[in-house]
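Worksheet: the structure to be examined is printed underneath.
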Amino acid sequence: MDDNKRKSLDAALKSLDKTFGKGTILRLGDKEVEKIDSIPTGSVGLDLALGIGGVPKGRIIEIYGPESSGKTTLTLHIIAECQKKGGVCAFIDAEHALDVKYAKDLGVDTENLYISQPDFGEQALEIVETIARSGAIDLIVVDSVAALTPKAEIEGDMGDQHVGLQARLMSQALRELTGIVHKMNTTVIFINQIRMKIGMMGYGTPETTTGGNALKFYSSVRLDVRKTATLKQNDEPIGNRVKVKVAKNKVAPPFKQAEFDVMFGEGVSREGELIDYGVKLDIIDKSGAWFSYKASKLGQGRENAKAFLKENPAIADEITQAIQNSIGIDSMILGAKEDDEGDE
């Protein structure tokens, strides 16, 4: 660059710094690439699939899927993990359906969880924006986009047409919210539901999410949550097998998948993931229906092996450490306790 151009650029940069603050625009080579902070999801496999050890901080996240697929359970685990690291969380319960006892069973500190049950969509999104601007909240969960009903629709008569009203509401809110959450390093998770496209024929998926296309565009990460099987013991349902696909990822390579068990009343099964990864990495030996680790017989059948690990946390921690060493990821991803002990 010649001297005249450089002088003109320097003058423009100084003017921008004076008007908008220092660091408004920087040359990429002069700025170190920042490591993206993350919040663990409570699932080893999903943290790995996301590529950075969890959901990114300071970004908008969409978690969507059919009903009863495990979306809210996953977000409650993320809240619990955020609180373990000293984070402050808020839950915008637009569906008015939060089960406080279940949240507590999953490890959520409900005493210190901020909750709001808004009456209409505009109020919910205004609450999200206000608490995000405060800079004091680390994680905000909105459950769900489908329940963010515009005020005009609530106050209108049954049968009135309100075409595109919710989509416009989401688009306007997200335009403002994206910059705020990035600046304040606040993560906002929107839970969304699946709908079938009307009159869909030919190629392409017949499914879509509610609230228009704005959330798809502004989300840094989109997680597609699906139930693949019902887990049974003695013919009694005890949980679901869940598959999560990273449908969009702006912070790491997308399209990776993770599968894990979600047990009724307990949430994501850590022991189930230890068995899955242990067998995959030859840390746990599987011979027929029997699982064993070193000299210890874990049990016959997967559920018995999971029960053994739950009753023997020392062996579970040892397997966790072995998996960690084998994969070469830090303790944050596997939810080990070293980070917490180091902070004290």
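From the backbone N, Cα and C atoms, a Cβ is placed for every residue, glycine too.
Just the original residues are modelled here, none of the noted substitutions.
Noted in Swiss-Prot for the protein shown:
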- Gly65, Pro66, Glu67, Ser68, Ser69, Gly70, Lys71, Thr72: ATP binding site (BINDING)
- Lys101 to Arg: In strain: NCTC 12894 (VARIANT)
- Asp105 to Asn: In strain: NCTC 12894 (VARIANT)
- Glu176 to Lys: In strain: NCTC 12894 (VARIANT)
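Annotation note: Glu67 (ATP binding site) sits in a coil segment as assigned by DSSP. With the fewest other Cβ atoms inside 10 Å of its Cβ, the least crowded of the recorded positions Glu67, Asp105, Glu176 in this structure is Glu67. The residues near the ATP site, meaning same-chain residues not in Gly65, Pro66, Glu67, Ser68, Ser69, Gly70, Lys71, Thr72 whose C-beta sits within 8 angstroms of the mean position of the site's C-beta atoms, are Val225, Lys227, in sequence order.
Cβ neighbour count for Gly70 (ATP binding site): 24 (other Cβ atoms within 10 Å of its Cβ, all protein chains included). Of all the binding-site residues listed here (Ser68, Ser69), the one with the fewest other CB atoms within 10 A of its own CB is Ser68. Within 10 Å of its Cβ, the residue among the binding-site residues Gly65, Pro66 with the fewest other Cβ atoms is Pro66. Local packing around the Cβ, expressed as the count of other Cβ atoms within 10 angstroms, is greatest for Lys71 among the recorded positions Lys71, Lys101.
Shown in sequence order, Asp143, Ile191 are the residues of the chain, 6+ apart in sequence, with a C-beta less than 8 angstroms from the C-beta of Thr72 (ATP binding site). For the pair Glu176 (variant position) and Pro66 (ATP binding site), the C-alpha distance works out to 28 angstrom.
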